[in-house]
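Novice: Here it is, the structure in full.
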Amino acid sequence: MSKSSLSKSQSCQNEEMPLCDQPLVHLEQVRQVQPEVMSLDQAQQMAEFFSALADPSRLRLMSALARQELCVCDLAAAMKVSESAVSHQLRILRSQRLVKYRRVGRNVYYSLADNHVMNLYREVADHLQESD
């Protein structure tokens with residue numbers, strides 16, 4: 001496999017990370033940062049949250065919902081997938097409180113859960129648009 005055919009994440013895994021020439025623990029910095037390191041439970045919860053985002057289908061749903069509130073039928077049509085596929089992905093996003101819904105008569109409309117989610121989505125999208 002040529003280097004050019006590797007994805008960005010694969011090529012990063014093959015690069016050697018720079019390390020200190022001589023290991024030296026800076027105790028004062030360690031003492032300052034140690035209380036701020038999240039607990040294993042918090043890290044697990046955050047990993048599950050990011051795992052919900054680590055799927056192209058769910059990110060495509062979020063990109064549509066970042067534009068406007070939509071029902072499952074409209075999301076399925078926009079993404080050219082089945083309603084059951086959209087429902088399945090929305091269930092995962094809801095489990096992490098990334099999307100919410102409201103019922104109007106027989107219709108159910110989905111939107112991003114709040115400004116935190118909208119800001120997270122926009123910040124990542126903006127970050128990916130930046131050039132190095």
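Every residue gets a Cβ built from N, Cα and C, even glycine.
Don't look for the substitutions in this one, it keeps the originals.
Sharing the feature lines straight out of Swiss-Prot:
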| type | residues | note |
| --- | --- | --- |
| BINDING | C20, H26, C71, C73, D114, H116, H127, E130 | Zn(2+) binding site |
| DOMAIN | 38-132 | domain 'HTH arsR-type' |
| MUTAGEN | C71 to S | Loss of ability to respond to zinc. Still capable of binding DNA; when associated with S-73 |
| MUTAGEN | C73 to S | Loss of ability to respond to zinc. Still capable of binding DNA; when associated with S-71 |
| MUTAGEN | H116 to R | Loss of ability to respond to zinc. Still capable of binding DNA |
Novice: For the recorded positions C20, C71, C73, which one has its C-beta crowded by the most other C-beta atoms within 10 angstroms?
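Specialist: Going through C20, C71, C73 one by one, the largest Cβ count within 10 Å is at C71.
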Novice: What kind of secondary structure is C71 (mutagenesis position) part of, going by DSSP in three states?
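Specialist: Reduced to three states, the DSSP call for C71 (mutagenesis position) is strand.
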Novice: Which one is it: of the mutagenesis positions C71, C73, H116, whose Cα lies the shortest distance from the Cα of H127 (Zn(2+) binding site)?
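Specialist: For H127 (Zn(2+) binding site), the spatially nearest of the mutagenesis positions is H116.
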Novice: If you run the three-state DSSP split on H116 (mutagenesis position), which class comes out?
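Specialist: Assignment for H116 (mutagenesis position) reads helix.
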Novice: Going by Cα-Cα distance, pick out whichever of the mutagenesis positions C71, C73, H116 is nearest to H26 (Zn(2+) binding site).
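Specialist: For H26 (Zn(2+) binding site), the spatially nearest of the mutagenesis positions is H116.
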Novice: I'd like to confirm something. Which of the binding-site residues, C20, D114, E130, has a Cα closest to the Cα of C71 (mutagenesis position)?
Specialist: D114
Novice: Would you count the other CB atoms within 10 A of the CB of H26 (Zn(2+) binding site), including those on all shown protein chains?
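Specialist: Here the count is 9.
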Novice: Out of C20, D114, E130, which of these binding-site residues is nearest C73 (mutagenesis position) by C-alpha distance?
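Specialist: Comparing Cα positions, the candidate nearest C73 (mutagenesis position) turns out to be D114.
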Novice: For each of the recorded positions (H116, H127), count the other CB atoms lying within 10 A of its CB, then report the residue with the highest count.
Specialist: H116
Novice: Calculate the distance in Å between the alpha carbons (Cα) of C20 (Zn(2+) binding site) and H116 (mutagenesis position), and round it to a whole number.
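Specialist: Rounded to a whole number, the Cα-Cα distance is 37 Å.
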Novice: Find the average pLDDT over the domain 'HTH arsR-type' (38-132) in the predicted model and report it.
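Specialist: Averaged over the domain 'HTH arsR-type' (38-132), per-residue pLDDT gives 96.
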Novice: Since the record lists D114, E130 as binding-site residues, which of them has the fewest other Cβ atoms within 10 Å of its Cβ?
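Specialist: So among D114, E130, the binding-site residues given, the one with the fewest Cβ atoms within 10 Å is E130.
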Novice: Write out how many residues of the domain 'HTH arsR-type' (38-132) are helix, how many strand and how many coil, based on DSSP.
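Specialist: Its residues fall into 60 helix, 14 strand, 21 coil.
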